[in-house]
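Undergrad: One structure coming up, written as structure tokens, with questions to follow.
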Amino acid sequence: MGRCCFYTAGTLSLLLLVTSVTLLVARVFQKAVDQTIEKNMVLQNGTKVFNSWEKPPLPVYIQFYFFNVTNPEEILQGEIPLLEEVGPYTYRELRNKANIQFGENGTTISAVTNKAYVFERNQSVGDPNVDLIRTINIPLLTVVDLAQLTLLRELIEAMLKAYQQKLFVIHTVHELLWGYKDEILSLVHIFKPDVSPNFGLFYERNGTNDGEYVFLTGEDNYLNFSKIVEWNGKTSLDWWTTDTCNMINGTDGDSFHPLISKDEVLYLFPSDLCRSVHITFSSFENVEGLPAFRYKVPAEILANTSENAGFCIPEGNCMDSGVLNISICKNGAPIIMSFPHFYQADEKFVSAIKGMHPNKEEHESFVDINPLTGIILRGAKRFQINTYVRKLDDFVETGDIRTMVFPVMYLNESVLIDKETANQLKSVINTTLVVTNIPYIIMALGVFFGLVFTWLACRGQGSMDEGTADERAPLIRT
């Protein structure tokens, strides 16, 4: 009986160890999990993945911070602007996909993303309908720039004088965000109908969408999950001067493909920035007990490099690192994008304004992604809207102002997975961990039986060393 147990333990130990090593080397269970995820992460009507894509369950908030101008007269005399940050004014962002249509072969799906904003008073510093902000007159600057390029110059000069337009204006937060009717724009609209009579930093963005997208469903390849192939009927942009800069790359930022490697560079197309951007791995994170890869927008995105030369408008007219001229896609308004407080921009932009305090924690854009599922656990998209201003001798409204990139406001669009969704995701991840750890469980059993085998071997040797008195007696006695 003892000898039988001895051989059984040894055989089981060897068999289990060989099996576990074979399973680990062949990655049998890991491949099974990966294939299951790849198969399920497809945009198919009626699935959980599709429902989450159509109506994202995670709460999204957008915070607006304005820069109130405290020394307007001094600025017109050539002094440095002194700005005071006012905010946040927080809104809940409600989003859903609509007008959904699948392609004939199931590999594509078209949709628009509707967005609406609901004010959150308890997360804000004041009432946007009451609070006043003094800021630079972007409609005036837009019209002045228009006058440089058209035959309407004399007419525009006359209108500015007649209506006594000022370079700095006061409006409520609500007006600056969602729009108001501007006197000068209304007059220009009569002669140039493509110029809207209304102005707002997010005018016609509440309760609307940014156009139709065509996405890949991931049916043919999981790496293509929710990847954009068309936007507003175009497979590429036409604003920039090179084919590379005009490419529409990646997803819309709401989702990413599963099974992400930290060595990957991920791409996304935020239409409000008028270009595609890439994000790179930064660190390992833990969000609500879930593992995550933190990806960040690198400084090179807005760097003054040869790779970004195609974003210089007009061609060859490149600005210093940290800012992007997007006036070409904003109906000619002299809008310059940057990170908040000119974070990661050239020092010249920071020092030109009193009140800029860039720091990583508050002004960096990032996204924390669960690498197994590609689900976003936490994220913050932060960028600043500025305008380009300079002295123009023919327009007295500009006074003796310095040439500069003038901050208007910045936003922080953030998302954080809720506990209920996190617990559901934990259940999925824990199940996959159990499956992928089966080889280690088998190995542990092999080690256990190996120890039993060793113990039985030692016990058997001890039994041979210790016998009865008769067994130890010599066979031949004298």
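All residue numbers here begin at 1 and follow the chain in the order shown.
Positions of Cβ are set from backbone N, Cα and C atoms, glycine also.
Residues as originally present; substitutions not included.
In case it helps, Swiss-Prot gives these features for our protein:
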- Asn45 to Gln: Loss of glycosylation site. No effect on normal location in lysosomes (MUTAGEN)
- Asn68 to Gln: Loss of glycosylation site. Causes retention in the endoplasmic reticulum and abolishes normal location in lysosomes (MUTAGEN)
- Asn105 to Gln: Loss of glycosylation site. No effect on normal location in lysosomes (MUTAGEN)
- Asn122 to Gln: Loss of glycosylation site. No effect on normal location in lysosomes (MUTAGEN)
- Leu155 to Asp: Abolishes interaction with GBA1. No effect on normal location in lysosomes (MUTAGEN)
- Ile156 to Asp: Abolishes interaction with GBA1. No effect on normal location in lysosomes (MUTAGEN)
- Met159 to Asp: Abolishes interaction with GBA1. No effect on normal location in lysosomes (MUTAGEN)
- Asn325 to Gln: Loss of glycosylation site. Causes retention in the endoplasmic reticulum and abolishes normal location in lysosomes (MUTAGEN)
- Asp400 to Lys: Slightly increased GBA1 binding. No effect on normal location in lysosomes (MUTAGEN)
Undergrad: Near Leu155 (mutagenesis position), which residues of its chain come within a Cβ-Cβ distance under 8 Å, counting only those 6 or more away in sequence?
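TA: Leu155 (mutagenesis position) has long-range Cβ partners Phe191.
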Undergrad: Rounded to the nearest Å, what's the C-alpha distance separating Met159 (mutagenesis position) and Asp400 (mutagenesis position)? Just drop the number here, would you?
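TA: With the alpha carbons as reference points, the distance is 21 Å.
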Undergrad: Do you know offhand how many angstrom separate Asn122 (mutagenesis position) and Asn325 (mutagenesis position) by C-alpha?
TA: 35
Undergrad: If we count other C-beta atoms within 10 Å, could you say which of the mutagenesis positions Asn122, Asn325 has the fewest?
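TA: Ranked by other Cβ atoms within 10 Å, the mutagenesis positions Asn122, Asn325 bottom out at Asn122.
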Undergrad: Where the distance is taken from Cα to Cα, which of the mutagenesis positions Asn45, Asn68, Ile156, Asp400 turns out closest to Asn105 (mutagenesis position)?
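TA: In terms of Cα distance, Asn105 (mutagenesis position) lies closest to Asn45.
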Undergrad: Taking each of the mutagenesis positions Ile156, Met159 in turn and counting other Cβ atoms within 10 Å of its Cβ, which one has the fewest?
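TA: Taking Ile156, Met159 as the mutagenesis positions, the minimal 10 Å Cβ count falls on Met159.
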Undergrad: Tell me which of the mutagenesis positions Asn45, Ile156, Asn325, Asp400 ends up closest to Asn68 (mutagenesis position) in space, Cα to Cα.
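TA: For Asn68 (mutagenesis position), the closest Cα among Asn45, Ile156, Asn325, Asp400 is found at Asp400.
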Undergrad: Check the Cα-Cα distances from Asn45 (mutagenesis position) to the mutagenesis positions Ile156, Asn325, Asp400 and tell me which is shortest.
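TA: Result: the closest of the mutagenesis positions to Asn45 (mutagenesis position) is Asn325.
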Undergrad: Do you know offhand how many angstrom separate Ile156 (mutagenesis position) and Asp400 (mutagenesis position) by C-alpha?
TA: 20
Undergrad: Any idea what DSSP makes of Asn68 (mutagenesis position), helix, strand or coil?
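TA: Where Asn68 (mutagenesis position) sits, the three-state DSSP reduction gives strand.
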